[in-house]
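Asker: If you scroll down you'll find the structure; I have some questions about it.
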Amino acid sequence: MDLPVNLTSFSLSTPSPLETNHSLGKDDLRPSSPLLSVFGVLILTLLGFLVAATFAWNLLVLATILRVRTFHRVPHNLVASMAVSDVLVAALVMPLSLVHELSGRRWQLGRRLCQLWIACDVLCCTASIWNVTAIALDRYWSITRHMEYTLRTRKCVSNVMIALTWALSAVISLAPLLFGWGETYSEGSEECQVSREPSYAVFSTVGAFYLPLCVVLFVYWKIYKAAKFRVGSRKTNSVSPISEAVEVKDSAKQPQMVFTVRHATVTFQPEGDTWREQKEQRAALMVGILIGVFVLCWIPFFLTELISPLCSCDIPAIWKSIFLWLGYSNSFFNPLIYTAFNKNYNSAFKNFFSRQH
């Protein structure tokens, strides 16, 4: 008998105790058919690929930063912190989440491992989100305050942001364990999930998502305004077009000089400013895509995480799984987006692989 086609139906062949007592009959003693439908195998393969690719890509970014000496500075320390959080998501969180899906969202690995998994899940995902926020803030200050935001200041601020990111993530993830703020494991129903206590739901979702969401949206709005202001300033520094050549003659009889102006537009713009503007435009585009993907990946999950405990809504398990894995996929997209807009990473990757042969 094929299992229902959804993420939550990748159940193992061993039935639950209730099913054993009430549903086993003569017909159930016949040989079982394949555990997973074709669609289930495809989904399982896709999720397995997502886990492996997320781990490999973030590990590559992290290894490159550690190996290349020129990357041992800002903003690459922020990228390294993001890669650490994302590689931990792929190594510690996603595999157990995949096992959870295969078990039909029934947790059969005990209370301690459940608590550890949930704590790692909240810690690593929250750190990943706040690392994106830190990168956006660093880009914002480097674009809008490049004279004041010196290398020393930038290094100090980035280290503080990294420390605050992991400290806040640890507080949010460990609060249920340290303060008894709700329960993550139910032995009777074999459930393992983030605490459903309404007060903790508000605290965790605001601290892990809604607050950084407000920060990144504000930051990108300011970056957009700064970019528009620069374009406006560049226009005011240019001379209006001249339709025809103009001759200017000196009024003095001796000697007589004639000036002919044939250029349509004269723009006063140092070459250094042009290079800086191009760099800032790439940075603004990178931040915009990074923020956009971050919002699209995580907002469905955090909306349900906030609404469900407050209204006691019963959200179908299939949607919980989809929203959860959509959020996990953000850890796959983060390094792709950042390295795609940085030519130094592309050349560093080529050198990294060429040295292996």
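Here the Cβ of each residue, glycine as well, is placed from N, Cα and C on the backbone.
Nothing has been swapped: the model has the original residues at all the noted spots.
According to Swiss-Prot, the protein has these features:
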BINDING   ASP121  serotonin binding site
MUTAGEN   ASP121 to Ala  Abolished G(i)/(o)-coupled receptor activity
MUTAGEN   MET147 to Ile  Does not affect G(i)/(o)-coupled receptor activity
MUTAGEN   ARG154 to Ala  Abolished G(i)/(o)-coupled receptor activity
MUTAGEN   ILE223 to Ala  Strongly decreased G(i)/(o)-coupled receptor activity
MUTAGEN   ALA226 to Val  Strongly increased G(i)/(o)-coupled receptor activity
MUTAGEN   ARG282 to Ala  Strongly decreased G(i)/(o)-coupled receptor activity
MUTAGEN   ALA284 to Arg  Strongly increased G(i)/(o)-coupled receptor activity
MUTAGEN   MET286 to Ala  Slightly decreased G(i)/(o)-coupled receptor activity
MUTAGEN   GLU305 to Ala  Increased G(i)/(o)-coupled receptor activity
Asker: Taking Cα atoms as reference points, which of the mutagenesis positions ASP121, MET147, ARG154, ALA226 is nearest to ALA284 (mutagenesis position)?
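Answerer: For ALA284 (mutagenesis position), the closest Cα among ASP121, MET147, ARG154, ALA226 is found at ALA226.
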Asker: Give the residue from the mutagenesis positions MET147, MET286 that has the most other Cβ atoms within 10 Å of its Cβ, counting over every protein chain displayed.
Answerer: MET286
Asker: Give the helix, strand or coil assignment DSSP yields for ALA284 (mutagenesis position).
Answerer: helix
Asker: Closest of the mutagenesis positions to ARG154 (mutagenesis position), Cα to Cα, picking from ASP121, MET147, ILE223, GLU305?
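Answerer: Spatially nearest to ARG154 (mutagenesis position) by Cα position is MET147.
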Asker: In terms of DSSP three-state secondary structure, what is the assignment for ALA226 (mutagenesis position)?
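Answerer: It is helical.
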Asker: Identify, among the mutagenesis positions ARG154, ARG282, the residue whose Cβ has the fewest other Cβ atoms within 10 Å in this structure.
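Answerer: Sparsest of the mutagenesis positions ARG154, ARG282 by Cβ contacts within 10 Å: ARG282.
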Asker: Rank the mutagenesis positions ILE223, ALA226, ALA284 by the number of other Cβ atoms within 10 Å of each Cβ and report the first-ranked residue.
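Answerer: Result for the most crowded candidate: ILE223.
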Asker: Rank aside, I only need the closest one: which of the mutagenesis positions ASP121, MET147, ILE223, ALA226, GLU305 has its C-alpha nearest to that of MET286 (mutagenesis position)?
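Answerer: The smallest Cα gap between MET286 (mutagenesis position) and any of the mutagenesis positions is with ILE223.
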Asker: Give me the non-local Cβ neighbours of GLU305 (mutagenesis position): same chain, 6+ apart in sequence, Cβ-Cβ under 8 Å, ordered along the sequence.
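Answerer: Once residues fewer than 6 apart are set aside, GLU305 (mutagenesis position) is near VAL194, ALA201, SER204, THR205.
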Asker: State the three-class DSSP label for GLU305 (mutagenesis position), counting H, G and I as helix, E and B as strand, and everything else as coil.
Answerer: helix
Asker: As a test of the contact definition, list every same-chain residue at least 6 positions from ASP121 (mutagenesis position) whose Cβ is closer than 8 Å to its Cβ.
Answerer: VAL93, SER97, SER173, VAL194
Asker: What does DSSP assign MET147 (mutagenesis position), in three states?
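Answerer: Looking at the DSSP assignment, MET147 (mutagenesis position) belongs to neither helix nor strand, so coil.
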Asker: Quick check for the class: what is the C-alpha distance, in angstrom and rounded, between ALA226 (mutagenesis position) and ARG282 (mutagenesis position)?
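Answerer: Per the Cα atoms, ALA226 (mutagenesis position) and ARG282 (mutagenesis position) stand 14 Å apart.
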